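Listed in Swiss-Prot for this protein:
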type: MUTAGEN; residues: Arg8 to Ala; note: 51-fold decrease in binding affinity and no change in lethal dose
type: MUTAGEN; residues: Arg8 to Asp; note: More than 80-fold decrease in binding affinity and 5-fold decrease in toxicity
type: MUTAGEN; residues: Trp12 to Phe; note: 13.5-fold decrease in binding affinity and more than 8-fold decrease in toxicity
type: MUTAGEN; residues: Asp19 to Ala; note: No change in binding affinity and 2.9-fold decrease in toxicity
type: MUTAGEN; residues: Tyr22 to Ala; note: 54-fold decrease in binding affinity and no change in lethal dose
type: MUTAGEN; residues: Arg32 to Ala; note: 24-fold decrease in binding affinity and 2.3-fold decrease in toxicity
Amino acid sequence: ACVGDGQRCASWSGPYCCDGYYCSCRSMPYCRCRNNS
């Protein structure tokens, strides 16, 4: 399963973002999925 917009993600181990999203780690300490459009 993948996670969507605003959900917590981890680029190195998952959970991974759904298609159309990328894992943004700017808002530490957690990474969150952002729309990549």
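Note that Cβ sites are derived from N, Cα and C of the backbone, with glycine treated the same way.
Looking only at Cα atoms, Arg32 (mutagenesis position) sits nearest to Arg8 among the mutagenesis positions Arg8, Trp12, Asp19, Tyr22.
Sequence-distant neighbours of Arg8 (mutagenesis position): residues of the same chain at least 6 apart with a C-beta under 8 Å from its C-beta are Pro15, Tyr30, Cys31, Arg32. Taking the Cα atom of each, Tyr22 (mutagenesis position) and Trp12 (mutagenesis position) are about 12 angstrom apart. For Asp19 (mutagenesis position) paired with Trp12 (mutagenesis position), the C-alpha to C-alpha distance reads 17 Å. Within its own chain, Trp12 (mutagenesis position) has no residue 6 or more apart in sequence whose C-beta sits under 8 angstroms from its own.
The Cβ of Asp19 (mutagenesis position) has 6 neighbouring Cβ atoms from other residues within 10 Å, across all protein chains displayed.
When Cβ neighbours within 10 Å are tallied across all protein chains shown, the highest count among the mutagenesis positions Tyr22, Arg32 belongs to Arg32. Under the DSSP three-state reduction, Tyr22 (mutagenesis position) is assigned to strand.
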